[in-house]
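Trainee: Can you keep this structure in mind? I'll have questions shortly.
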Amino acid sequence: MKERILQEIKTRVNRKSWELWFSSFDVKSIEGNKVVFSVGNLFIKEWLEKKYYSVLSKAVKVVLGNDATFEITYEAFEPHSSYSEPLVKKRAVLLTPLNPDYTFENFVVGPGNSFAYHAALEVAKHPGRYNPLFIYGGVGLGKTHLLQSIGNYVVQNEPDLRVMYITSEKFLNDLVDSMKEGKLNEFREKYRKKVDILLIDDVQFLIGKTGVQTELFHTFNELHDSGKQIVICSDREPQKLSEFQDRLVSRFQMGLVAKLEPPDEETRKSIARKMLEIEHGELPEEVLNFVAENVDDNLRRLRGAIIKLLVYKETTGKEVDLKEAILLLKDFIKPNRVKAMDPIDELIEIVAKVTGVPREEILSNSRNVKALTARRIGMYVAKNYLKSSLRTIAEKFNRSHPVVVDSVKKVKDSLLKGNKQLKALIDEVIGEISRRALSG
C-alpha cells in the first residue's frame, strides 16, 4: 500500500519536482483511511502543504478511497541544550561588509534554483527556524548571491540582529592569527558570542584541515544551541566533503540541505536580461539569446560576456550585432558550441552589405532594380558557389522554383555578355564568404 501511494504521487509530479521536494518524503504510517507522511524538516512540510496539497489528496484518495485523508509530519532535530526557539534576540548591526547587489530581488528564479531560493528566503524571514541551511552547487551558480541576500534582507528588516558573512579561508586565517597572538578567547567570543547570524562561504576550503574543523564544530554547536542561524555554502554536498570530520558533516545535514543546479536556457535568458537591467544597458534580443544559449557553464562567465559586449558598445559607439557578438565572445564559448549560421542566411546578410540593399527588401516582392539585382546575385551564388539545392534556395528567398531557375540563368547570361559591374559584386560577395570562413 505504501509503495502504491508513493507511486501514485510520483506520477503526478515531474522528475525535477520529485527530486527537489520529495527526496526526504516517505509514508510513515497508514491508519485506516489516514496516511501520515514524513519529511526531513519543517520547511519542506510547509512547502508541500502549500504547493502540493491537492496532489497528495488526490493520490491518497485514488489508493484508499474518497474518504482518505493525510497529514505531514517532520523529524525535528533535538539541540544539545533546552533552547529550541527561533532566534529572538535583537542587538547591533552588520559585522562584515555585504555586496548590496546581492539581494533576493536581483536573483532570477528557475527550476534549478527554486528550492534553494525559497529556503534562503525563509531563513532570512525566520532566522533560527531552519537551522542550519546548507546550500551547495557548482562554481558561479549563485551560492554567494543567496548567502549575502540573506544577510542584506536581515539587515534591512531586522536591523538589530548581528550578521556576519565570512569565507572559510577568513575563518581559518582569523583562527591562526588569534593562536599566534594568544587571543584564542577573543576569537571564540567574536564567532560564538557576538554574532546572531553566521554566513559561511566556501566551506570546502577546510577539507583536510582538521584543527580548524574542530574549532568550527564547537562554534557551530554553541551557535545552534543558542538558536542562532547558521548558513553554509559549498561546491559539493555534505557527504562528499572528503577528509571532513563525520560529526561536522552530520551537523551540516541535520537542517535544510538545498542544491543549486545549472540554469536552463530560459532561466539564463532571464538572468541575462536582469544583468542588463542592473548595468543599465541594452543589447539586441538575438544577441542576448545567443549569449544565453552558448555561455552556459556559470553565471559569472555569463555576466562577464555581457559586460564585454556593453563595454565594446560604449567604447566604439557601435551597436553589437550577432556577427560581432560571436567574434567578441570567442573566449567565452566552448569549441563547437556556437551554432553555425545557416549558409544562405549568412549569404543574404553579405549580399545586403555589399549591395546596400536591406535584407528585408531582398526577401520582399520589390521590383526595384537594385533589389532585383541583389536578389538574383544571392540566388546565383547560392546555386553555383554554395551548391545549395534549388528547393532550399526557393525556401530561403521566398520564391518559387521556376523563379530561382530563371534568376540564376539571367545572372549567368549577363556574365557571359561581359557585365563587369555584376561580376565585381559577385566577386566581392564570394570574397567575403571566403574571408569569414577562414576567420572561423
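We count from 1, first residue shown onward.
Glycine too: its Cβ is placed from the backbone N, Cα and C atoms.
Swiss-Prot lists these features:
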type	residues	note
BINDING	V108, N113, G140, L141, G142, K143, T144, H145, R300	ADP binding site
BINDING	G140, G142, K143, T144	ATP binding site
BINDING	T144	Mg(2+) binding site
MUTAGEN	V176 to A	Severe inhibition of oriC unwinding, ATP- and DNA-binding are wild-type
MUTAGEN	M179 to A	Severe inhibition of oriC unwinding, ATP- and DNA-binding are wild-type
MUTAGEN	K180 to A	Severe inhibition of oriC unwinding, ATP- and DNA-binding are wild-type
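Set these features in their place in the structure for me.
Mentor: Annotation for T144 (ADP binding site): same-chain Cβ neighbours under 8 Å, separated by at least 6 residues, are Y102, D201, C233.
The Cβ neighbour count for V176 (mutagenesis position), using a 10 Å radius and every protein chain shown, is 13.
Around the Cβ of M179 (mutagenesis position), 13 further Cβ atoms fall within 10 Å across all displayed protein chains. The secondary structure of M179 (mutagenesis position), as reduced to three states from DSSP, is helical.
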Trainee: Give me the long-range Cβ neighbours of G142 (ADP binding site): same chain, 6+ apart, Cβ under 8 Å, in sequence order.
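Mentor: Within the chain, G142 (ADP binding site) has Cβ neighbours under 8 Å at F107, N113, A116, L260, L299.
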Trainee: Please give me the CB contact count at 10 A for V108 (ADP binding site), counting all chains in the structure.
Mentor: 19
Trainee: Inside 8 A of the center formed by the CB atoms of G140, G142, K143, T144, which other residues of the chain have their CB, for the recorded ATP site?
Mentor: G137, V139, L141, H145, L146, C233, L260, L299, R300
Trainee: Any same-chain residues 6+ apart from K180 (mutagenesis position) with CB under 8 Å of its CB? Would you list them in sequence order, or say none?
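Mentor: Once residues fewer than 6 apart are set aside, K180 (mutagenesis position) is near nothing.
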